[in-house]
Amino acid sequence: MLSSRWWPSSWGILGLGPRSPPRGSQLCALYAFTYTGADGQQVSLAEGDRFLLLRKTNSDWWLARRLEAPSTSRPIFVPAAYMIEESIPSQSPTTVIPGQLLWTPGPKLFHGSLEELSQALPSRAQASSEQPPPLPRKMCRSVSTDNLSPSLLKPFQEGPSGRSLSQEDLPSEASASTAGPQPLMSEPPVYCNLVDLRRCPRSPPPGPACPLLQRLDAWEQHLDPNSGRCFYINSLTGCKSWKPPRRSRSETNPGSMEGTQTLKRNNDVLQPQAKGFRSDTGTPEPLDPQGSLSLSQRTSQLDPPALQAPRPLPQLLDDPHEVEKSGLLNMTKIAQGGRKLRKNWGPSWVVLTGNSLVFYREPPPTAPSSGWGPAGSRPESSVDLRGAALAHGRHLSSRRNVLHIRTIPGHEFLLQSDHETELRAWHRALRTVIERLVRWVEARREAPTGRDQGSGDRENPLELRLSGSGPAELSAGEDEEEESELVSKPLLRLSSRRSSIRGPEGTEQNRVRNKLKRLIAKRPPLQSLQERGLLRDQVFGCQLESLCQREGDTVPSFLRLCIAAVDKRGLDVDGIYRVSGNLAVVQKLRFLVDRERAVTSDGRYVFPEQPGQEGRLDLDSTEWDDIHVVTGALKLFLRELPQPLVPPLLLPHFRAALALSESEQCLSQIQELIGSMPKPNHDTLRYLLEHLCRVIAHSDKNRMTPHNLGIVFGPTLFRPEQETSDPAAHALYPGQLVQLMLTNFTSLFP
């Protein structure tokens, strides 16, 4: 591709290397320019200012002094690209030295492209002309070689095959083949990118009163009648720009560029091959119907006051996802990788976009600029909705208007809103996105097995079969179809791409990929395994109602084992339930009790050797001789319950009953509230309080009074569903309630 700048190699060939400026050379500013010097002073140049050229420091900056300034004033640096050099008319032309390629002093010409150079070449052949031709006002898009001088056409000799000539090679070829002294110009021309200088805007674009030429999405193209240039206006934002709007993703071939200029040469000048030339990149360059070669040149665009610099290749930008819905909801996470978590409700700004549900900690300002979230904030977490299951969470929370989201990795979230219409809108939006993702996955599975254009070897995560309900049972025909699809779209990238395509190693790796992807596609979700009884839920962190239903009792068996061990050898221990046990041993006991699995910190599953080991667990063995380990495991079991033993919905009523002045009325209301609790909660609470009454009977030895036991078990039994801002205020009345129940146990539990 030709370039519009002459590089130092071309300067050396043409004899135009860096040299001192001719005496009496003047500069005229083409455009206004302002910069800050090294000493911190600001230098401003206005259009039409004239300077006396002192020295051409480099190709970008020249040292000059203003004409009206005294000779003792300090010179300044001016941008060479913004200046035009002029000479004093009193200069006389110099003689031509035979055998050398020199020009006589004279006004310098600025050639912004190869076309302007070709237009200026005929003036060289006239020895008598001392004044150069005027600068062309407009560039031609295409110049035929009929208008070029014969001296320029001489270097191109006919031959069996032509070769591509760059803009740097063109003047060198012309000068190398010139025989004898040539009539020269009065001053060597200076080549710079005049096209880029002309494209630099001197003023902002005019208003939209100009005629509309074209509409592209929200951008309108108009023509400025004064300058003859096109400008663009965004009809939505009102933004005006001289530059055309950039697309976020370009599908054009990099070889075909905008703003190309063509130089046509006749068949007698260049003899191209029958099927076209081959460029440096290895792709054949097209020929026009007359057989002439087309040389393309991409014009670069400068933003003033930046100077010419190489621009990187355009990158493909991902299209921004459209925001489906956003709003303020109450959110809590109840499961992480299949492990139950304690509820922690809190407000969150939720954004539904693409295939993700993004959560922000803080709500946006009153008028957010976009639906993505608060400006300058980072998302707290996100949920991948591919294969997710959406349902109402009435059975998971006592709150109203709750949505339950379960994902493939085993993460579960609850979304709640005080307004039913708002939650219905979220339910419709989430269901629409999930169904669209399911249809997309099914369409991809039924599509042809060919690799998509432009995707390369990149694996799309949506190629996996993400199903949130039921095991994926594939027939033999489906296996064969899936295997053919997996061969063309491998799941894992093992070693390199070349080894996976060619040779026996690549075949083996493809076979491994196919097996792995078939295994993942057939792997049933966790919910289906639990429904079929293959995987049973844990003991710690399990719903009390489901645990009792599975065990066929109203009191969990692990709670019975712990209370029996404490009744046997712990009632006389000083500080029972007040002293903490060894946490490592407590976790070991918990691991043995859990029926399903233990989840490590990095998300891996550790399965016990045999499920259901709590049935054969002996807490009287020497391994559990420390009674504080047993009591610590009992308290941990109560804390890990997803719902506290006393339902959070009854907490305000318990607190109101406690505030009554009459004791009989207070006990009557508390008894009614206890009777309204579910059967597993009621029986478990009674079994626990009955055991604590036996502990109080030995308070002379263990020093555990009703007040001390209320401090230990109050925050656990009467835990609120949402954390309060003042924990001290909440920790007061639960202990009083437990103390009241222990003191009046016989009247509350007849």
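Backbone N, Cα and C define each Cβ position, glycine as well.
This is the original sequence, none of the listed changes applied.
Per Swiss-Prot, the feature domain 'SH3' maps to 22-88; the stated evidence is sequence analysis. What Swiss-Prot records for 213-247 is domain 'WW'. Among the features that Swiss-Prot reports, domain 'PH' is placed at 322-435, with the record citing sequence analysis. Feature annotation from Swiss-Prot assigns domain 'Rho-GAP' to 542-749. Here Swiss-Prot describes Lys343 to Ala as a published mutagenesis experiment; the accompanying note says: Strongly reduced affinity for phosphoinositides. As a published mutagenesis entry, Arg399 to Ala appears in Swiss-Prot alongside the note: Reduced affinity for phosphoinositides.
Between the CA atoms of Arg399 (mutagenesis position) and Lys343 (mutagenesis position) there is a gap of 12 Å, rounded to the nearest whole number. Remark: secondary structure over the domain 'SH3' (22-88) totals 3 helix, 34 strand, 30 coil, with classes taken from DSSP. Its Cβ placed at the centre, Lys343 (mutagenesis position) has 21 other Cβ atoms within 10 Å.
Taking the domain 'SH3' (22-88) as a whole, pLDDT averages 85 in the prediction. For the domain 'PH' (322-435), the DSSP-based tally of helix, strand and coil residues reads 16 helix, 47 strand, 51 coil.
Taking the Cβ of Arg399 (mutagenesis position) as centre and 10 Å as the limit, one finds 20 other Cβ atoms among all the protein chains shown.
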